[in-house]
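Chemist: Quick one: the structure is below, questions incoming.
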Amino acid sequence: MISKKVVLPLVFSAPFIFFFVLCIVVVMTISRENQVGDDFIGGGDGEYETVGIAPEVERFRAVFEKYARQEGVFDQVNIIMALTMQESGGRSLDIMQSSESIGLPPNSITDPERSIEVGIKHFKKVFKQAGGDVRLTLQAYNFGSGFIDYVKKNGGKYTKKLALDFSRLQAFKMGWKSYGDPSYVDHVMRYVKGSDKNVKPVKGSMDFYETVMKEALKYEGQPYAWGGSNPETGFDCSGLVQWSFAKAGITLPRTAQEQHGATKKISEKEATAGDLVFFGGTYEGKAITHVGIYVGNGRMFNSNDSGIQYSDLKSGYWRDHLVSFGRIK
């Protein structure tokens, strides 16, 4: 028999236990939301494949992947390795030339893995500041983050002209003959092959596919815009799908969940270019939280936290969250 002396503390502690458990749940929820919103940058540049990467850089691929995954920019690995080719070509121990990003003199870092760790942290920081715009990220990696502010004040989108103007302006301010490399983006992109802006016919694709993709590709590289559904506001995932399909005379509902309900479910083997692909768990919300346009060969075109771009469905984040494929009824 339990005495009153013992029972009373147990009874009165129950509310405190409940409150304690509730606090833990709230903290875990907030932590998850922060992870999705801040630490993970989904999607990325699965359309980019490396070209001409030197063996001195390629041998560190596993290291690049390790820290890119750790920083939430795994889908940018090929871009980061292309950047490294431009920075050092693998001919320096400070392989990503990242010493200056932590306030050290050039080439202070003498361990390639440390250089990659620091360089990818810096890349991730700049990538977020650039809103997922890969070209703006690359140029800012060379110029410094001040270039991002300059672009935001001058149209909000990277152009080669802005890079040239910024270089001249900074050189004048500093009293130097030149400032940075205004052609840095071109120099990095030599080492990757990416998507073709011209939509090519895909065997077995839906009749409307070319019209849809011709419209969608107009916005490639633009940042993700929560709640956006037109060119003026920018696009979120379902907004891009709805807008692009409307250009082919196809009316779709607004949200990813609703678009999922408006399509006929098909298997991955049945899926062809022009079908939709749906995902769950990309943030705390409904069962279906993301949608993309399937383009064939295990890839989709979509608007995600990394911007409007192609993404790989074969492995990684999107594979883990894939729910189903759908065909327009």
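A Cβ is built for glycine as well, from the same backbone N, Cα and C atoms used for every other residue.
Pulled these features from Swiss-Prot for this protein:
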type	residues	note
MUTAGEN	Cys23 to Ala	No detectable change in conjugation efficiency
MUTAGEN	Glu87 to Gln	Loss of muramidase activity. Shows no detectable transfer of ICEBs1
MUTAGEN	Asp94 to Asn	Loss of muramidase activity
MUTAGEN	Ser98 to Ala	Retains 50% of muramidase activity
MUTAGEN	Ser99 to Ala	Retains 30% of muramidase activity
MUTAGEN	Glu100 to Gln	Retains 10% of muramidase activity
MUTAGEN	Ser101 to Ala	Retains 30% of muramidase activity
MUTAGEN	Ser115 to Ala	Retains 10% of muramidase activity
MUTAGEN	Asp133 to Asn	Retains 30% of muramidase activity
MUTAGEN	Ser167 to Ala	Does not affect muramidase activity
DOMAIN	206-329	domain 'NlpC/P60'
MUTAGEN	Cys237 to Ala	Loss of peptidase activity. 1000-fold decrease in conjugation efficiency
ACT_SITE	Cys237	active site, nucleophile
ACT_SITE	His290	active site, proton acceptor
ACT_SITE	Asn302	active site
Chemist: Work through the recorded positions one by one (Ser98, Ser115, Ser167, Asn302) and point out the residue whose CB has the fewest other CB atoms within 10 angstroms.
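Modeler: Counting other Cβ atoms within 10 Å of each of the recorded positions Ser98, Ser115, Ser167, Asn302 gives the minimum at Ser167.
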Chemist: Restricting the comparison to the recorded positions Glu87, Asp133, His290, Asn302, which residue's C-alpha is spatially nearest the C-alpha of Ser101 (mutagenesis position)?
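Modeler: Comparing Cα positions, the closest of these recorded positions turns out to be Glu87.
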Chemist: Determine, to the nearest whole angstrom, how far the Cα atom of Cys237 (mutagenesis position) is from the Cα atom of Asp94 (mutagenesis position).
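Modeler: Cα-Cα, rounded: 38 Å.
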Chemist: Return only the integer: C-alpha distance in Å from Glu100 (mutagenesis position) to Asp94 (mutagenesis position).
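Modeler: Each residue's Cα considered, Glu100 (mutagenesis position) and Asp94 (mutagenesis position) end up 10 Å apart.
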Chemist: Please report the Cα separation of His290 (active site, proton acceptor) and Ser98 (mutagenesis position) in Å, rounded to an integer.
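Modeler: Cα-Cα, rounded: 35 Å.
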Chemist: Give me the count of other Cβ atoms within 10 A of the Cβ belonging to Glu100 (mutagenesis position).
Modeler: 16
Chemist: State the count of C-beta atoms found within 10 angstroms of the C-beta of the residue listed as 'active site, proton acceptor', not counting that atom itself.
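Modeler: The answer is 27 other Cβ atoms.
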Chemist: Among Glu87, Ser115, Asp133, Ser167, Asn302, these being the recorded positions, pick the one whose CA is nearest to that of Ser99 (mutagenesis position).
Modeler: Ser115
Chemist: Near Asp94 (mutagenesis position), which recorded positions out of Ser115, Asp133, Ser167, Asn302 have their CA within 10 Å?
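Modeler: Of everything listed, what lies within 10 Å of Asp94 (mutagenesis position) (Cα to Cα) is Ser115.
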